[in-house]
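Quick notes on the structure that follows.
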Amino acid sequence: MRGRLCVGRAAAAAAAVAVPLAGGQEGSPGGGRRGSRGTTMVKKRKGRVVIDSDTEDSGSDENLDQELLSLAKRKRSDSEEKEPPVSQPAASSDSETSDSDDEWTFGSNKNKKKGKARKIEKKGTMKKQANKTASSGSSDKDSSAESSAPEEGEVSDSDSNSSSSSSDSDSSSEDEEFHDGYGEDLMGDEEDRARLEQMTEKEREQELFNRIEKREVLKRRFEIKKKLKTAKKKEKKEKKKKQEEEQEKKKLTQIQESQVTSHNKERRSKRDEKLDKKSQAMEELKAEREKRKNRTAELLAKKQPLKTSEVYSDDEEEEEDDKSSEKSDRSSRTSSSDEEEEKEEIPPKSQPVSLPEELNRVRLSRHKLERWCHMPFFAKTVTGCFVRIGIGNHNSKPVYRVAEITGVVETAKVYQLGGTRTNKGLQLRHGNDQRVFRLEFVSNQEFTESEFMKWKEAMFSAGMQLPTLDEINKKELSIKEALNYKFNDQDIEEIVKEKERFRKAPPNYAMKKTQLLKEKAMAEDLGDQDKAKQIQDQLNELEERAEALDRQRTKNISAISYINQRNREWNIVESEKALVAESHNMKNQQMDPFTRRQCKPTIVSNSRDPAVQAAILAQLNAKYGSGVLPDAPKEMSKGQGKDKDLNSKSASDLSEDLFKVHDFDVKIDLQVPSSESKALAITSKAPPAKDGAPRRSLNLEDYKKRRGLI
């Protein structure tokens, strides 16, 4: 018979043990067991452990059941009384099995919440484990030690504390290294190695895999912490740098303010001293005046006749009075002079400029500089004023700075400034920087707030004082005087010379040339050859400029005339080509009977001159022989008959003998090419051209179109 031992385990309650026999009864000690192999299965939470064995010793089974029940009761009572802290397994370890002997005890099952199936191959091992559990149940210390022992994959509190302290110490050090308590082979100390050796191969691989995953997670966290620490360190360094820079700026501003305050204090102390002296002198004068008033009042009150000594004092008294009056005059003069000096040294508006509007009062625009650049007062008026100068571009935007004019210089380049030309430049100062700029780079716009603050910072950093309101008022007055300046003849001559010096060409070449010729003649008369040579060079230069301007002026005109002449020649050539082509077409054209031709009648009698006709007849007779053309003498006779001056007898003879007229020999074999005869026939039939241009005859269709019939 085979017997089975089932051990059930609940999640929250105490462990309960049931041993079903082969016949289905629980707890009967008489069950027998047969078989040579045993199998143990452990399920999660509501699992059961089933042990099949074929040992013949039934008494050992009963003892084992009793020992297991007693052990479970003891563990429950001990846990209720003592309630010792149980170390929880690590979250990252997924191993739920172990090779320890506590798996066969109920105490260890009470502490654990999960388990895995396990097989026992030998019967002797089961007996040894049962004996061990029995011995452990008998001793409370052993059971408590076993219950408090950490499971596989768990980390004890001491280990966690040590690891946390080590991590803190490592984090405090700069060269931190990752360490999770295991070596490179994922094994710990000797106890850990022994415990892993006791596991099966599958459990060992699972445990190592869990450790690898845990190591990766911890390593990732370690790297993230390290990066965060480095970032925090960088932020701290940057903050420290910023704080140091701010402190330096504050120190500079404090130093500058202290300098300004010390200077103001010195000025105030001097002013107070002068005020004290002045107040003392005034008090003395007041006291003397009061004394005099008191004396006169006493004398009037007494109304007694005045003595000569009282009215006319002695010389000594007069001298004393004179001395006192001189002293009072001196004190008043000194006080007035002190006041004047104080006004000069410490004007009422001695405060430095604080707004861009105040500085804009002495700003010069490019338009003003263009008007004044040739004036005699230019250098004097401009020095001390301010301009808005362009220094270049930044991100495709122009950049301007506030600069003070310290002087006027002449540059090597002559440039165009509006409607005039000049070579003058402004020497500008911005803080410690000084540079020469041309007038064309000055802006017409006013100073902005940002530009004003930039200039103010540059002045403070250079340790220079800002201009006061009194200086600005004085400069503004000088600008107004320049606007209302009255010119004299000498100023006008200087302005004209200055403008002519930079002018490319004179406004009137003829006038300039005549003036130079006069000067040359005067120099030659006086015998000054050097001056005459200089004037001749000027004349040559003037002629060259005039020729260059003439070439430039007539350049376009000559080009246009050349184009017109070329077009005319081309039109003539094209018209000749068209005439030749039309004549060829006329020759090759066949006769059209429907074409209307010009048929202007001609009077035969008046058609030709008789002398010309006789010459033609003589040529024809010489070529073809006499009597070839009978029509010619006939026409001749007709013409002579009509004419009154001709002989009537010859005409009557020709008209009477008609047979003789037709009695002549005709040569048929003529040595004339056919092409020539054809050409003669065509030319004779063609209408005469008018004005040398061919004229095409109208056909019926063109005629109807012109008349509006079609």
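Each residue, glycine too, has its Cβ placed from N, Cα and C.
Going by Swiss-Prot, these are the annotated features:
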type: DOMAIN; residues: 353-484; note: domain 'Plus3'
type: MUTAGEN; residues: R401 to E; note: Loss of binding to single-stranded DNA
type: MUTAGEN; residues: E410 to K; note: Reduced binding to single-stranded DNA
type: MUTAGEN; residues: R429 to E; note: Loss of binding to single-stranded DNA
type: MUTAGEN; residues: Q434 to A; note: Reduced binding to single-stranded DNA
type: MUTAGEN; residues: R435 to E; note: Loss of binding to single-stranded DNA
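Here the features listed in Swiss-Prot are painted onto the structure.
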| residue | record | Cβ contacts under 8 Å, 6 or more apart |
| --- | --- | --- |
| R401 | mutagenesis position | R388, I389, I391, H430, E451, K454, W455 |
| E410 | mutagenesis position | N423, K424, G425 |
| R429 | mutagenesis position | A403, E404, T406 |
| Q434 | mutagenesis position | T406, Q427, L428 |
| R435 | mutagenesis position | Q427, L428 |
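As a whole-number mean, the pLDDT of the domain 'Plus3' (353-484) in this prediction is 91.
In the three-state DSSP assignment, the secondary structure recorded for R435 (mutagenesis position) is strand.
In this structure, R401 (mutagenesis position) is part of a beta strand by DSSP.
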